[in-house]
Amino acid sequence: MMESRSPICNTCGEEIGVKSNGEFFVACHECSFPICKACLEYEFKEGRRICLRCGNPYDENVFDDVETKTSKTQSIVPTQTNNTSQDSGIHARHISTVSTIDSELNDEYGNPIWKNRVESWKDKKDKKSKKKKKDPKATKAEQHEAQIPTQQHMEDTPPNTESGATDVLSVVIPIPRTKITSYRIVIIMRLIILALFFNYRITHPVDSAYGLWLTSVICEIWFAVSWVLDQFPKWSPINRETYIDRLSARFEREGEQSQLAAVDFFVSTVDPLKEPPLITANTVLSILALDYPVDKVSCYVSDDGAAMLSFESLVETADFARKWVPFCKKYSIEPRAPEFYFSLKIDYLRDKVQPSFVKERRAMKRDYEEFKIRMNALVAKAQKTPEEGWTMQDGTSWPGNNTRDHPGMIQVFLGYSGARDIEGNELPRLVYVSREKRPGYQHHKKAGAENALVRVSAVLTNAPFILNLDCDHYVNNSKAVREAMCFLMDPVVGQDVCFVQFPQRFDGIDKSDRYANRNIVFFDVNMRGLDGIQGPVYVGTGTVFRRQALYGYSPPSKPRILPQSSSSSCCCLTKKKQPQDPSEIYKDAKREELDAAIFNLGDLDNYDEYDRSMLISQTSFEKTFGLSTVFIESTLMENGGVPDSVNPSTLIKEAIHVISCGYEEKTEWGKEIGWIYGSITEDILTGFKMHCRGWRSIYCMPLRPAFKGSAPINLSDRLHQVLRWALGSVEIFLSRHCPLWYGCSGGRLKLLQRLAYINTIVYPFTSLPLVAYCTLPAICLLTGKFIIPTLSNLASMLFLGLFISIILTSVLELRWSGVSIEDLWRNEQFWVIGGVSAHLFAVFQGFLKMLAGLDTNFTVTSKTADDLEFGELYIVKWTTLLIPPTSLLIINLVGVVAGFSDALNKGYEAWGPLFGKVFFAFWVILHLYPFLKGLMGRQNRTPTIVILWSILLASVFSLVWVRINPFVSKTDTTSLSLNCLLIDC
């Protein structure tokens, strides 16, 4: 019988203690946050009587009958809160050279790091193992103390009790009970009504149109399953509130160096002719002008097309930043992307008190216009490529003239040793990166480019956090990073947070949002629902990652506190563990080995190459991270940073080495670490892997949107964007990472979170029943049949109850989320438009790609616009995606005309059944109405080829259907022939 050990306090590191009856001391019965009596008493004295984790109030009788069982040693501050020397390390500030070196390099190792503490770690590990053998009943506190290096004991200081040092940086604000309770009740009622509805539908077939009835029932069952997958992850939505002032009070004290964590920004671009350099420049400028310590910000721009235009535009951007950044910080302007700041139609003098503002703003606007002219000149020059290729200003050939065969390129702008702003202040570091490409190597598109940036940034700056942005998403809120740090740097909340996701907001969308480009329902409803479970999914941009989570590590384990009802019997009864998959056990052991290395080796210094490689077991790390000792050493530094004594030239060569085309071969890159390969929607796959490891994510919605971007408002471009997303979901469904079964044995992914991921991969398959269901109204009108038998009073009440429950669910969802009914209706319309076009094509293309090996190449959506406002909205571009919805529109319109004609011929009795069929057809037409408007364009004209193909398909379908008439039963045809014979007689 094993003795139950007391958990450790998450505030001071001491044992929590037990009550007189032997149960563990639990302060908060809602979340069981581990805190000892001494720390709890301090919280009460300071007037904060709420739980540090969940925010629920403590019970005042919690101190009764408690026996403290603490260690006699001094208080130990948890290592998670130690953000001193490692966070503030110099991030390769002396790099200012350009390097273009092929992948065949002789690595220069010899960085002086980590000697004394490795030896102390080894000694303590040996002592700990010997002590366990001699004294198996050693207390938990003594074992915990043995894991902490000696130097950390010497540097221990009592917890800071100044104002703001212990205040929580964020709180969870639950949805009011009056709103969420009624919402849940209606969901349960809708489930019950659905069960009764399907019982009626299945037990009351339509014999005269059995095929139509069966098709409709199958479609309705699929729609119900799809609704369950979408609805239940929204069961527990929450809101969050951050306190940036408390973050500053804790980590930015007057007269001291800022202790805020460093952040590496990733900006990706491929084709500068389709992703205008001016848009990318605005994104970069908004990053460089952030309200964040300049020595903590580094911006990496990935040019995956190796275009000289991208490089030259970045040179111009770095030069203009010397004027723009001090102007933004002096006058605290928002947003800090010049194109969008100067285009704002607001009173820009509001809240401005400096007399010089108007003059300097006018001068800055003139400078920006000159900057735009220079950028436009670069774009105009790049329209025609010289036969001999591009040449740089010094006369040498541009290394990236062959975009598929070129060396790796890195250029560092600005920063500590680079150019300063016009006021002489240091600017954030700006780095141009173009990874090596050679024929015969798989490059994995955007995911491969992001992984190359992960390695380059780890070698040069190694910030503990990474923020990735698309090139067309600029920073709209200069304090966005501080918002994320309120979660990630909180020692209580942020320990197991892998990333903070911000919602996507867009500029340049028409007021009616015809094609639901804003995705308001997804970002304001679904994502907030996921935040109440295990966190939102990763959506590809506007995300702040914890670097260690990208390296495949598991979150730090939390002490487990048993509930009071079971604590008394925990020594006698043990729960039988479920058998685990051997591959999962191996991966868990591998992660635990790496986690132990991080915990114990994260702060090592001054160690030679030979002994270091012996201690770290370098071979196993190389199989995971690749053949770079410098990069491997950076992965062991949990708080990031680069040693001061590192040779800058060595780092540049090493950075070139880690972006070589063959670096990822025989490693875990893209499989277990970094952005995950296997789908063109690498964002969903990457976030899914992190959640399967036990990490959680957080959804941050500041009042001022953190980031804003552009969206394709043209119908064809929008459908191609949706096609890409849907194809990625089909690829994940057909891969080994399918959420239906992947990670089930680990038990780290919560059930509702798994349902949400299942919904993200199966939604394209809804297109098959949706196309069939949208065709049924036309068939019913053309044949005179219907999918529902004559309704009784009870059946009518059932149908009415179903419609009311659907409406109530939507209304109550709008009530707690704040989404408008117009946004909800646009979302429903485009769900049908995308379902019968892009999703349908994605299903077939996905199966062809995954099963037959036929690859589908996607081009980057052009982000240029018409001179007129919303000019792109009215442009009609030919694509095969337009044919299915156009055909459905024509078929249903023909069916409505045929139905009214038939009713006129048959008389008064035919009008009653007609209304049900016409309502069914108009339901389809109303959902496709935005598509119809998009086809008409500004001049109300549709491409002739679309009209011809659609009319041809609709006509052939109608004629064949009337000729075959397959859903008329044989008894009907027999009776019809007999009647004809009687008439002849």
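Note: Cβ is positioned from N, Cα and C throughout, glycine not excepted.
DSSP classifies E275 (UDP-alpha-D-glucose binding site) as coil under the three-state reduction. The UDP-alpha-D-glucose binding site annotation in Swiss-Prot covers S268, K274, E275, D304, K445, and the record cites similarity to another entry as its basis.
According to DSSP, D304 (UDP-alpha-D-glucose binding site) sits in a coil region rather than a helix or strand. Here Swiss-Prot flags D304 (among others) as active site.
The annotation Mn(2+) binding site is assigned in Swiss-Prot to K446, D470. Secondary structure at D470 (Mn(2+) binding site), as computed by DSSP, is strand. For D470 (Mn(2+) binding site), the same-chain residues that are 6 or more apart in sequence and have a Cβ closer than 8 Å to its Cβ are V267, S268, G540, T541, G709.
One mutagenesis experiment catalogued in Swiss-Prot, S679 to L, is accompanied by this note: In irx1-2; reduced levels of crystalline cellulose in secondary cell wall. Residue environment of S679 (mutagenesis position) contains 23 other Cβ atoms, counted within 10 Å of its Cβ in all protein chains.
Quoted from Swiss-Prot, the note on mutagenesis experiment D683 to N is: In irx1-1; reduced levels of crystalline cellulose in secondary cell wall. Neighbour count (other Cβ atoms within 10 Å of the Cβ, all protein chains): 23 for D683 (mutagenesis position). Secondary structure at D683 (mutagenesis position), taken from DSSP and collapsed to helix, strand or coil, is helix.
Residues or ranges marked as active site in Swiss-Prot: D683 (among others).
The note that Swiss-Prot attaches to the published mutagenesis L802 to F is: In lew2-2; enhanced tolerance to drought, salt and osmotic stresses. Higher accumulation of abscisic acid (ABA), proline and soluble sugars. For L802 (mutagenesis position), the count of additional Cβ atoms within 10 Å of its Cβ stands at 15 [all protein chains shown].
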Are there any residues at least 6 positions away along the chain from K446 (Mn(2+) binding site) with a Cβ closer than 8 Å to its Cβ? List them or say none.
S268, V270, D304, W675, E682
Between K445 (UDP-alpha-D-glucose binding site) and S679 (mutagenesis position), the C-alpha gap once rounded to whole angstrom:
10
Given the UDP-alpha-D-glucose binding site residues S268, K274, E275, D304, K445 in the record, what is the largest Cα to Cα distance, rounded to whole Å?
16
Under DSSP, is L802 (mutagenesis position) part of a helix or a strand, or is it coil?
helix
Provide, as an integer number of angstrom, the distance between the C-alpha atoms of E275 (UDP-alpha-D-glucose binding site) and D683 (mutagenesis position).
20
Run through the Cβ atoms and count how many others sit within 10 Å of the one on D304 (UDP-alpha-D-glucose binding site).
22
Within 10 Å of the Cβ of E275 (UDP-alpha-D-glucose binding site), how many other Cβ atoms are there?
23
Which whole-number value in Å describes the distance between the Cα atoms of S679 (mutagenesis position) and K274 (UDP-alpha-D-glucose binding site)?
23
